Amino acid sequence: MPLSQEESTLIERATATINSIPISEDYSVASAALSSDGRIFTGVNVYHFTGGPCAELVVLGTAAAAAAGNLTCIVAIGNENRGILSPCGRCRQVLLDLHPGIKAIVKDSDGQPTAVGIRELLPSGYVWEG
């Protein structure tokens, strides 16, 4: 299914974000997310040998700080023309927990961008029963 204009805009914004910073091992992925009220939030990962947040998690924090509410779609773009990157397992779990209705833009089997529900990417996510 073709991307909507809003979804295509997310790819453009994340690409512009990662291309706006110098090539670096410390900041190699940008993410953009769309809120239900139409705002777009961007961010980049912060690599450090002790660990660090992925770009998607940085965007979640930025959106939360702006009282964005529900996020409806998210994408990650790698530097050096790597294009769309699928969320890692940790990000999939966090997205499922915090925004269970969110879609992530990933590449389909033909390498084309497509937006899929987070539950499709993580059908058997961890459920804490505390």
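Just so it is clear, glycine is given a Cβ too, placed from its N, Cα and C backbone atoms.
Mean pLDDT across the domain 'CMP/dCMP-type deaminase' (1-129) comes to 96 in this model. Sequence annotations record features per position, and here Swiss-Prot assigns domain 'CMP/dCMP-type deaminase' to 1-129 based on sequence analysis.
Annotated substrate binding site per Swiss-Prot: SER28, ARG82, TYR126, TRP128, in sequence order. Every protein chain shown contributes to the tally, and the Cβ of TYR126 (substrate binding site) ends up with 9 other Cβ atoms within 10 Å.
Look at Swiss-Prot and you will find CYS54, CYS88, CYS91 tagged as Zn(2+) binding site. Residue density at CYS54 (Zn(2+) binding site): 22 other Cβ atoms are found within 10 A of its Cβ, drawing on all protein chains shown. A coil conformation is recorded for CYS54 (Zn(2+) binding site) in the three-state DSSP classification, outside any helix or strand.
Under its mutagenesis entries, Swiss-Prot includes GLU56 to Asp with the note: Loss of activity. If you draw a 10 Å sphere around the CB of GLU56 (mutagenesis position), it holds 28 other CB atoms from the protein chains shown.
Looking at Swiss-Prot, the entry for mutagenesis of GLU56 to Gln says: Loss of activity.
Sequence annotations record features per position, and here Swiss-Prot assigns active site, proton donor to GLU56.
Taking a C-beta cut-off of under 8 angstroms and a sequence separation of 6 or more, CYS91 (mutagenesis position) has the following same-chain neighbours: CYS54, GLU56, LEU57, ALA76. Recorded in Swiss-Prot as a mutagenesis result, CYS91 to Ala carries the remark: Loss of activity.
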Rounded to a whole angstrom, what is the C-alpha distance between SER28 (substrate binding site) and CYS88 (Zn(2+) binding site)? 14
Fewest Cβ neighbours within 10 Å, where candidates are the binding-site residues SER28, ARG82, CYS88, TRP128: TRP128
Using C-alpha atoms only, work out the spacing between ARG82 (substrate binding site) and CYS88 (Zn(2+) binding site) and round it to an integer in Å. 15
